[in-house]
Amino acid sequence: MTVSSHRLELLSPARDAAIAREAILHGADAVYIGGPGFGARHNASNSLKDIAELVPFAHRYGAKIFVTLNTILHDDELEPAQRLITDLYQTGVDALIVQDMGILELDIPPIELHASTQCDIRTVEKAKFLSDVGFTQIVLARELNLDQIRAIHQATDATIEFFIHGALCVAYSGQCYISHAQTGRSANRGDCSQACRLPYTLKDDQGRVVSYEKHLLSMKDNDQTANLGALIDAGVRSFKIEGRYKDMSYVKNITAHYRQMLDAIIEERGDLARASSGRTEHFFVPSTEKTFHRGSTDYFVNARKGDIGAFDSPKFIGLPVGEVVKVAKDHLDVAVTEPLANGDGLNVLIKREVVGFRANTVEKTGENQYRVWPNEMPADLHKIRPHHPLNRNLDHNWQQALTKTSSERRVAVDIELGGWQEQLILTLTSEEGVSITHTLDGQFDEANNAEKAMNNLKDGLAKLGQTLYYARDVQINLPGALFVPNSLLNQFRREAADMLDAARLASYQRGSRKPVADPAPVYPQTHLSFLANVYNQKAREFYHRYGVQLIDAAYEAHEEKGEVPVMITKHCLRFAFNLCPKQAKGNIKSWKATPMQLVNGDEVLTLKFDCRPCEMHVIGKIKNHILKMPLPGSVVASVSPDELLKTLPKRKG
């Protein structure tokens, strides 16, 4: 079911069902979560039972559950994937997020399909094709700007989904093979080794060092807080938070932050609405800077910028909180701009390395002065000089608020009590317009104190604290002020609320798979390289069906044995270090975008620069020992080493 043109969907990540529930309570309109297998986060899977229990919880708030099945599949995995999709459909999930086009060739139920960010959707032509072959919602590449997003929105009827917060893959999603080339672990199969977070030395074409031992492929975190209104105007309707590995506190905090931001826009503009039901109240002040982040960037949404990288450290250093005045044997004295608390996480940067410690005890020694005793005193602290900057990456008191009940979400209900002395008629109508009527037979005489009786009825009917509802309006339409015992009224109200629960769940309509356009679309290319990630026969059949003539195998098939782009990225190190020919002026205008090198230990990667689309290609070669490994996902690859030994021929004699 596509998001209505005026409804905005806040889409939150969930590592598990418990986090998914909290995401919904903190304001998510939809949650994406891994199933028992084939999701692009290797250690974020959930059982069918957990998902089946999560679905009705979400649907009671009008929220949706999307399950990620967004790895590329080996032929051996197609049948298990087909069974899993059928099982997921039976649990009631709203949609699958997929990358592998082979899934569209399987015999699966009519479940709604969303195109994963791994599909690398950057062009109008590709977006329109995916919409026309049956995808209801498409996740655009993070690297797009507002004009590109708007053009795609105007050319397709698919709901536009866009990442607004969280970690950034330096490569175009689905176009990174460096992990598989170096370790055999495939990002396209949910097992990225995160080579982009390692330190590298950058050398020019003469071998001269441009930058030494910095995290040159590590990006700051995405933060589109300031661009939400512009993204809405460009056509984005699903606002996605990255983070299926993130903990409960992170998801609570970031979901609450964007819930408040979107609600403010909805209230201000009047022509927009949230995509699910209820109002959300938070019992803490959200802050994007108090949970994990590597610094913030809005990436390419407005224009290319030079400060998108987190080159010094891929770790979370938090917010500046003061400076170190003195370091003693077992403690340090600090001057701060904010109060400290026992349990705070503090750190300093020493030669670009984060030296962190937990404050076991803090003691105020003067105005804005504290003495801090760490749990363990890092030896490197003794290297720093007075007035060294101090950061806090764990605010203990703020975090404690998140470990408790930190949000409440309730759905509005209009209540009307009618009837007469022999029968009461109670009607509950939810904010979505679902209505139930419940009756209570008896003999209800007129009360001695009419005003008190009417107030008791109104107050009693509005007591919805143990439910997910709140009374938006209470109307009493009786022939007089009738006396109804509190015990009867409470039971009457509880039964009606249960009936409304059931009616709202019964009325929930989930979407279904979108039909293929007529006439059938044609894929915009006739030749697909390994970059298309075609890893199984069904995916080949899909692309052949839509006009592709020549299809190369996915990188994981080990047919690309030479040097190829193992990463394609919009991030450009020439631009970052003011070596871009497009930016050159005066005497250096003759610069050319000659290749450069990234060096990490024995690993040497060549950088080539394609200046027309403004991209950097990281060139590498798959290691020989990986070529000898079984193909990922194959039956052979799933056999344990002990089992493989059993298959060896027995020695004679």
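A Cβ is built for glycine as well, from the same backbone N, Cα and C atoms used for every other residue.
Modelled residues match the original; the substitutions are not represented.
Because the structure is a prediction, the values reported are computed rather than measured.
According to Swiss-Prot, the features are:
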MUTAGEN   GLU161 to Ala  Strong decrease in activity
MUTAGEN   HIS165 to Ala  No change in activity
MUTAGEN   CYS169 to Ala  Loss of activity
MUTAGEN   GLN175 to Ala  No change in activity
MUTAGEN   CYS176 to Ala  Loss of activity
MUTAGEN   CYS580 to Ala  Loss of activity
CYS169 (mutagenesis position) as reference: those mutagenesis positions from GLU161, CYS176, CYS580 with C-alpha within 10 Å of it: CYS176
Secondary structure of CYS169 (mutagenesis position) (DSSP, helix/strand/coil): coil
CYS176 (mutagenesis position) - helix vs strand vs coil (DSSP): strand
Distance [Cα-Cα, Å, rounded] between GLN175 (mutagenesis position) and GLU161 (mutagenesis position): 19
Structural state of GLU161 (mutagenesis position), classified by DSSP into three states: strand
Neighbourhood of CYS580 (mutagenesis position) by C-beta distance under 8 A, where only residues 6 or more apart in the same chain count: CYS572, ARG574, TRP591, ALA593
Same-chain residues at least 6 apart in sequence whose Cβ lies under 8 Å from CYS176 (mutagenesis position): CYS169, VAL170, ALA187, CYS192, CYS196, VAL566, MET567, ILE568
Cβ atoms near HIS165 (mutagenesis position) (within 10 Å, other residues, all chains): 23
Set of same-chain residues at least 6 away whose C-beta sits under 8 angstroms from GLU161 (mutagenesis position): GLU9, LEU11, HIS114, GLN137, ILE138, VAL139, LEU140, VAL236, ARG237, SER238, PHE239, LYS240
C-beta crowding around GLN175 (mutagenesis position), within 10 angstroms: 23
Neighbour tally for CYS169 (mutagenesis position), based on other Cβ positions within 10 Å of its Cβ: 24
